[in-house]
Amino acid sequence: MENKTETTVRRRRRIILFPVPFQGHINPILQLANVLYSKGFSITIFHTNFNKPKTSNYPHFTFRFILDNDPQDERISNLPTHGPLAGMRIPIINEHGADELRRELELLMLASEEDEEVSCLITDALWYFAQSVADSLNLRRLVLMTSSLFNFHAHVSLPQFDELGYLDPDDKTRLEEQASGFPMLKVKDIKSAYSNWQILKEILGKMIKQTKASSGVIWNSFKELEESELETVIREIPAPSFLIPLPKHLTASSSSLLDHDRTVFQWLDQQPPSSVLYVSFGSTSEVDEKDFLEIARGLVDSKQSFLWVVRPGFVKGSTWVEPLPDGFLGERGRIVKWVPQQEVLAHGAIGAFWTHSGWNSTLESVCEGVPMIFSDFGLDQPLNARYMSDVLKVGVYLENGWERGEIANAIRRVMVDEEGEYIRQNARVLKQKADVSLMKGGSSYESLESLVSYISSL
């Protein structure tokens, strides 16, 4: 039983968490906040008004909305809310947000009760400007890395990739070659991940530098999943690292920016075990109508039941699923706008997950033992897809785009074909490793205990 005096002492420590305001970044930091709250810490969330979560889902947290309160600030107010340009908030706030963040932190630190102390600031790694602000206030900053250790390894290898010519967008001659130092990657994976190299160069350089300057890094992962990458992280980052698979602690449904369709569970309850393909390509991806129809035909040709999440705005130029022909679904499929993904993946009817290969989705599937079909839309996604399909062998990577025959074959291979049994078995084994890591003495259990002790000592 937990020592009550120890809990009281911990309650006097407050942690401030500051996520990047996009779904794939909000989910893990709010999961982390809940985990830390359960360990006795008081929680304050700094957040922009843009994409702010439903505070009513978190009555145990204090929220402060910062950095985009001024409608006269055209640098922020004129940015779109969807699409690639929405992400310009990140470099703009990094460049201009330091003074306001410092004021907000000072106010909170001064307002702390006599028996409560602000222990640290935990920010998304992409808020690299927060390091100098925290340093100026003698406040420790920890970083939550929302991508994989393998992805970080690729980031720190970018100078090498640049020198080898892998980042040259005009060089198409070596796309299928193995990357030097990364035999599991093809040159085309690197080109896809860093296609906006000139824009990413400064952002990633500063992110890496300030992550190395932080007081600690929390990884949404677990040792048994990425043990081969730990050596690189330990070599590159002097501060301690903590590997905690956040989906194994809490679902992310309460942090969703979109409304869930929960009627899907009635339909899933009527399906045989492991018979349904769950399809979702994340909260920001977009496809052309031609590709959308190719996805649809591949699903039908696979002859497997499917639950397909088509977010409004997913199909360019369409409101929702208007391009689909009448009668497309038949009796095998169901299309919805959004679902509580972790709960769906945990349902016994789900046999595979066709994903955009974002790290949150990938890790959620691993934690539920669900094999995957991987597509990607750039950024870290091709790296995740390659690592999971070719190194861990828990899925099939559709690396050549959208073609109905390849789609149907991949679905059947992962879900029902005998040749895909090793994929299904590998997925089950990884889930078991994740479960064991959370038991007392396991790597994730010990990592969380170490994190709590570390923050308490700051």
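Any Cβ shown, glycine's included, is placed from N, Cα and C.
Annotation comment: Swiss-Prot describes HIS25 as rubusoside binding site, evidence class experimental evidence. Around the Cβ of HIS25 (rubusoside binding site), a 10 Å sphere holds 21 further Cβ atoms from the protein chains shown.
Taken from Swiss-Prot, the feature active site, proton acceptor covers HIS25, and the record attributes it to experimental evidence. According to DSSP, HIS25 (rubusoside binding site) is assigned to a helical segment.
For ASN27, SER283, TRP338, VAL339, HIS356, SER357, GLY358, TRP359, ASN360, SER361, THR362, LEU363, GLU364, the entry in Swiss-Prot reads UDP binding site.
The number of other Cβ atoms within 10 Å of the Cβ belonging to ASP124 (active site, charge relay), over all protein chains shown, comes to 23. According to DSSP, ASP124 (active site, charge relay) sits within a strand segment. If you look up Swiss-Prot, you'll see ASP124 marked as active site, charge relay, on the strength of experimental evidence.
Mutagenesis annotation in Swiss-Prot: MET145 to Phe, described as Reduces catalytic efficiency 19-fold for stevioside; the structure shown retains the original residue. Proximity of MET145 (mutagenesis position) to non-local residues of its own chain (separation of 6 or more, Cβ distance below 8 Å) is seen for ALA125, PHE152, THR211, VAL217, ILE218, TRP219, ASN220, given in sequence order.
Taken residue by residue with DSSP, THR146 (mutagenesis position) is part of neither helix nor strand, so it is coil. In sequence order, VAL20, GLY24, HIS25, PRO28, ILE29, ASP124, ALA125, ASN220, TRP359, ASN360 constitute the residues six or more apart from THR146 (mutagenesis position) in its chain with CB-CB distances below 8 Å. THR146 to Ala appears in Swiss-Prot as a mutagenesis experiment; the accompanying note says: Reduces catalytic efficiency 78-fold for stevioside.
For HIS155 (mutagenesis position), the Cβ neighbour count at a 10 Å cut-off comes to 22, with all displayed protein chains included. One mutagenesis experiment named in Swiss-Prot is HIS155 to Arg, and its note says Reduces catalytic efficiency 29-fold for stevioside.
According to Swiss-Prot, the experimentally introduced change HIS155 to Ala is described as follows: Reduces catalytic efficiency 3.5-fold for stevioside.
Under its mutagenesis annotations, Swiss-Prot gives LEU204 to Ile the following note: Reduces catalytic efficiency 2.6-fold for stevioside. Neighbours of LEU204 (mutagenesis position), defined as other CB atoms within 10 A of its CB across all chains, total 19.
Among the mutagenesis entries in Swiss-Prot is MET207 to Phe, noted as: Reduces catalytic efficiency 3.6-fold for stevioside. In the three-state DSSP classification, MET207 (mutagenesis position) falls within a helix. Taking Cβ-Cβ distances under 8 Å and a sequence gap of 6 or more within the same chain, the neighbours of MET207 (mutagenesis position) are ALA125, LEU126, TYR128, HIS155.
Swiss-Prot documents LEU379 to Ile as a published mutagenesis change and attaches the note Reduces catalytic efficiency 2.5-fold for stevioside. In the three-state DSSP scheme, LEU379 (mutagenesis position) is classed as coil.
For TRP338 (UDP binding site), the number of other Cβ atoms no farther than 10 Å from its own Cβ, over all displayed protein chains, is 17.
Residues ASN27, SER283, TRP338, VAL339, HIS356, SER357, GLY358, TRP359, ASN360, SER361, THR362, LEU363, GLU364 are the ones the record ties to UDP, and the longest Cα gap between any two of them is 19 Å. Distance noted between the C-alpha atoms of THR362 (UDP binding site) and LEU204 (mutagenesis position) is 22 Å.
Ranked by Cβ neighbours within 10 A across all protein chains shown, the binding-site residues ASN27, ASN360, THR362 are led by ASN27. Put simply, LEU204 (mutagenesis position) is 12 Å from LEU379 (mutagenesis position) when counted between their Cα atoms.
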